[in-house]
Amino acid sequence: MEPSTSTRKHFTINDFEIGRPLGRGKFGRVYLARLKENHFIVALKVLFKSEIEKEGLEHQLRREVEIQAHLQHRNILRLYNYFYDDTRIYLILEYAPGGELYKELQRHQKLDQQRTATIIQELSDALTYCHEKKVIHRDIKPENLLLGLNGEVKISDFGWSVHTPSLRRKTMCGTLDYLPPEMIAQKPYNEMVDLWCIGVLCYELLVGKPPFESSTSSETYRRIRQVDFKFPSSVPAGAQDLISKLLRYHPSERLSLAQVLKHPWVREHSRRVLPC
């Protein structure tokens, strides 16, 4: 029985057996944990209130909780519930035993066509669900993609996400290598920023580094603004076609998520397995 947001129980830290650390960030740590009551395994994200207040991130955290708690999709990490005490905030998250996609990429340096196409298909399906719910992720990158028991992708870290209001957004956020041109130019943007990120991710998974990576941030900015990237010969023609149709300067010229899911290279190489 998962500790769902729909249950009215108020949790405390005493409801959990705490296991090994799974990761650490600027504002706290994530631990493997088990509910004493029914032995349900979770990841417990422990955040320090003082750090969050010092950085003025209360609003961002509230937004992350509000967004992630309402998303239920097999390729999105579940946020089951949350609680807090005088000094800490605890997020009860789905445990993703495969760890970060970033670590898989580091281990193998680059991924093959099948693995990459499968990830792109899973990610595009999850983002279709997000966009239908008027949520833009804005920070898709290997560090924010976790892996389930069978290697399936789970989008995590909705800290930068936004519920899209009717007015298009202008704040710059996300990771430098993955920033789209419209964010660098501080122009209004829409959900097509996530399509740019899918293109960058697909390139990085197949090549082992992002397409606009440079020795200085100003050079990276320049290359993004000019959409200046080249494919190594190792990248298959079908993948080149997909990536080049996603990494377009004008958001309206990028493929839609539906077109990514129908793209011949994705359909031919994806080995996505759906649950029965």
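Quick reminder: no glycine exception, Cβ is built from N, Cα and C everywhere.
What you see is the original sequence, not a version with the noted changes.
If you take every residue in the domain 'Protein kinase' (16-266) and average the pLDDT, you get 91. Marked as domain 'Protein kinase' by Swiss-Prot: 16-266.
Here Swiss-Prot flags LEU22, GLY23, ARG24, GLY25, LYS26, PHE27, GLY28, ARG29, VAL30, LYS45 as ATP binding site, drawing on sequence analysis. All protein chains considered, the CB of LEU22 (ATP binding site) has 20 other CB atoms within 10 Å.
Taken from Swiss-Prot, the feature active site, proton acceptor covers ASP139, and the record attributes it to sequence analysis. Neighbour density for ASP139 (active site, proton acceptor): within 10 A of its CB lie 21 other CB atoms from the protein chains shown.
Quoted from Swiss-Prot, the note on mutagenesis experiment THR171 to Ala is: Impairs kinase activity, when associated with A-175.
Mutagenesis annotation in Swiss-Prot: THR175 to Ala, described as Impairs kinase activity, when associated with A-171; the structure shown retains the original residue.
Sequence-distant neighbours of VAL30 (ATP binding site) (same chain, 6+ residues apart, CB-CB distance under 8 A): PRO21, LEU22, GLY23, ARG24, ALA43, LEU44, LYS45, VAL46, LEU93. Secondary structure at GLY28 (ATP binding site), taken from DSSP and collapsed to helix, strand or coil, is strand.
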